Amino acid sequence: MTIMRKSHPLMKIVNHAFIDLPTPPNISGWWNFGSLLGLCLILQILTGLFLAMHYTSDTLTAFSSVMHTCRDVNYGWLIRHMHANGASLFFICLYIHIGRGIYYGSYLYKETWNIGILLLFLTMATAFVGYVLPWGQMSFWGATVITNLLSAIPYIGQDLVEWIWGGFSVDKATLTRFFAFHFILPFIITALAMVHLLFLHETGSNNPLGIPSDSGKVPFHPYYTTKDFLGVILLLTLFMTLVMFFPDKLGDPDNYMPANPLNTPPHIKPEWYFLFAYAILRSIPNKLGGVCALVFSILVLALLPYLHTSKQRSLSFRPLSQTLFWTLVSDLVILTWIGGQPVESPYIIIGQVASILYFSIILVFMPIAGLIENKMLKW
């Protein structure tokens, strides 16, 4: 088996990626989330495939086909709730994975980091078009509001919106194409994830100290396969608890009502994992400005390698930057809360302050903190 593992063309790729891969000996549990994201992706593709077998992408039957899946298909309710809550789990792992990358300076692997940002955009697009498919009230109005944002683009905005809709409003053509996008995008994400891994294995993993660890690397198997397996067990326990006991906790009650274009919900909002970006969008009174802020709230991550001013890679020994990092995390929690609140005082001003703080920490305070810490090293 050992000979085949190292000589067979296909097995050799697997061997270099998951078995004999030289890995830093000191990487912590925060490095588990890459493999957990892979698990989430496989889970979403499998459950989505079974849901697609019973789904019809027609405005008249989409809602009832989802209800039919829950009521009449064997374990359809379980598959549907696993898929819906799997998206939340996916984004929890994704945000922790990005947070770990920021904390330990992994963004200095530029190619890996930029492909990661592209993966984030694609995952957000997949989740958005997927949210439209059940054709409930929030699905319909969420699709209408978010796609309408493109009309803020000068000159071509309105034409672009109508082109995406396939008509003059969100209708059958929109639903059909969103289903097509939702089906194909996860496979594109899978391919990109492999490229992400390819670039990571070119440089090797970073570690909590942020220093080279070539002299002391250990094989990935059995050390980190065992460690990842523990993460998988913990994640699946949390996930199945959520699915079995609180399946609708993270959803919107409005989505249990069929879409009605004549009745607008009192408060239109996306799923919880988009609320921070939605709060940033709403904090700017100008439509085009809001859309630019929304896109830049994610794109700003691409600037991190160029804003790195510290002589140290990781935040492990940088107390000032650590304080700013956890302030940023707290700020994102506040933005998530604000995104779910109605547009009224005091939520408007809180959202605006939190949005300014979000960009200030990343673009101004963290680079300055890095320079101050460099000075402190000389003292």
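Cβ atoms here come from the backbone N, Cα and C positions, even for glycine.
Swiss-Prot lists His83, His182 with the feature heme b b562 binding site. Look at Swiss-Prot and you will find His97, His196 tagged as heme b b566 binding site. Per Swiss-Prot, the feature ubiquinone binding site maps to His201; the stated evidence is similarity to another entry. For Ser345 to Pro, Swiss-Prot lists a natural variant annotated as follows: In strain: Isolate LSUMZ 36303.
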His97 (heme b b566 binding site) versus recorded positions His83, His182, His201, Ser345 - nearest by Cα:
His201
Rounded to the nearest angstrom, how far is the Cα of Ser345 (variant position) from the Cα of His196 (heme b b566 binding site)?
43
Measure from the Cβ of His97 (heme b b566 binding site) and count the other Cβ atoms within 10 Å, all protein chains considered.
20
For Ser345 (variant position) and His83 (heme b b562 binding site), what Cα-Cα distance in Å is obtained after rounding to a whole number?
36
Provide the number of Cβ atoms within 10 Å of the Cβ of Ser345 (variant position), excluding the reference atom itself.
7
Just to be sure I understand the packing, how many Cβ atoms besides its own are within 10 Å of the Cβ of His182 (heme b b562 binding site)?
22
Please classify the secondary structure at Ser345 (variant position) using three-state DSSP.
coil
